[in-house]
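A quick write-up on the structure given underneath.
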Amino acid sequence: MYASNLLYLLALWNLWDLSGGQQDIPNGKATLPSPQTPQNTIDQIGINQNYWFTYNALKQNETLAIIDTMEMRIASSLLEFKAQMEIQLQPLKIIMRHHASNIKASNNIKMRRFEKVGSRHFHIEKNLMQTWFEAYVTCRKMNGHLANIQDEMELDGILALAPNNSYWIDISKLVENGGTFVSTLTGREPFFVKWKSNQDTKKKNQCVYIYAKEMSYDECFEKKSFVCQADQWA
C-alpha cells in the first residue's frame, strides 16, 4: 500500500510539471498578469480637450459669419423695401397734401361765416329756421357746435349782432318729468344761464333759446334761428 501511494504522488507531480506549473510560480510565489495600458490617459484627455476647444472655436466663428451674412442681407432687404415704399407712397402723399389743402380752404371758407364776439367766434344764423336737432347738425357740419354762452357779456355781444329773434343754443332737457338742463358739448350743467321768469314747465323735450337778453325753453321740434360757436370743445 505504501508503494502504491508513492506511485500516485509521482504521477500527480509529473502532470503538474507538464502543465507548466513551475513557470507560474517562480521562487515558489504566484503572480497576477500585468494589466493592459488604459486608452484614456491624462495626456489623451488633454488632446481631446484641445480638439474640442478648437472645434468649438471654429463652429463659433462659422456661426458668427452666418449671423453677419444674415444681418447684411436683412439690412439690404430693408433698404430695398424702404425704397419701394417711398416710390409707392409718393402718389398717396400728393393726394393727402391736396386733400389737406382742400380741407384748409374749406375751413377758411366756413370760418368766414363766424363773427368775433369777445375772444370767441360765433355764427348767428339769421335766415334759416330749424328744429333744435337740425340746428345741432348744421353747426357740426360747419365744424362748429351749438353755442355755449359763458357769461352775460358774451350773451349781450351775440344779441347785439342779431336781429330781434329767437335763437337755439346748446342747452336742453330731453328727459320728461324731471331731469336737469345740460350742455351736449360738456355733458354737464351750463356755464351760464339767465332764465326768463314765469315759463311753462309742462313742455316736453325742453330746449333752450335766447331772446331779448334772456333764456327761455320751448319744445325742441319748434323751428327757430340758432347760434353756432366755432370751437368744438368746452
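In case you wondered, yes, glycine gets a Cβ from its N, Cα and C as well.
According to Swiss-Prot:
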| type | residues | note |
| --- | --- | --- |
| VARIANT | Asn27 to Ser | In strain: SFS 1.2 |
| VARIANT | Lys29 to Asn | In strain: M26, Ma7, WS16 and WS26 |
| VARIANT | Lys59 to Arg | In strain: isofemale line 32, La1, La3, La4, La5, La14, La15, La16, La21, La25, La34, La35, M18, Ma5, Ma8, Ma13, Ma18, Ma20, Ma21, Ma45, Ma48, Ma52, Ma67, Mo1b, Mo52b, Mo80b, NFS 6.1, SFS 1.2, WS6, WS19, Zim26, Zim29, Zim30 and Zim56 |
| VARIANT | Lys104 to Glu | In strain: SFS 1.2 |
| VARIANT | Ala105 to Ser | In strain: La16 and La35 |
| VARIANT | Asn108 to Asp | In strain: SFS 2.3 |
| DOMAIN | 137-234 | domain 'C-type lectin' |
| VARIANT | Ile171 to Val | In strain: NFS 5.2 |
| VARIANT | Glu214 to Asp | In strain: Ma7 |
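The distance from the Cα of Ile171 (variant position) to the Cα of Glu214 (variant position) comes to 13 Å. The two recorded residues, Lys59 (variant position) and Glu214 (variant position), have Cα atoms 89 Å apart. With DSSP states grouped into helix (H, G, I), strand (E, B) and coil, the domain 'C-type lectin' (137-234) comes out at 14 helix, 29 strand, 55 coil. There are 15 other Cβ atoms within 10 Å of the Cβ belonging to Glu214 (variant position).
Restricting the average to the domain 'C-type lectin' (137-234) gives a pLDDT of 89. Fewest other C-beta atoms within 10 angstroms, among the variant positions Lys59, Ile171, are seen around Lys59.
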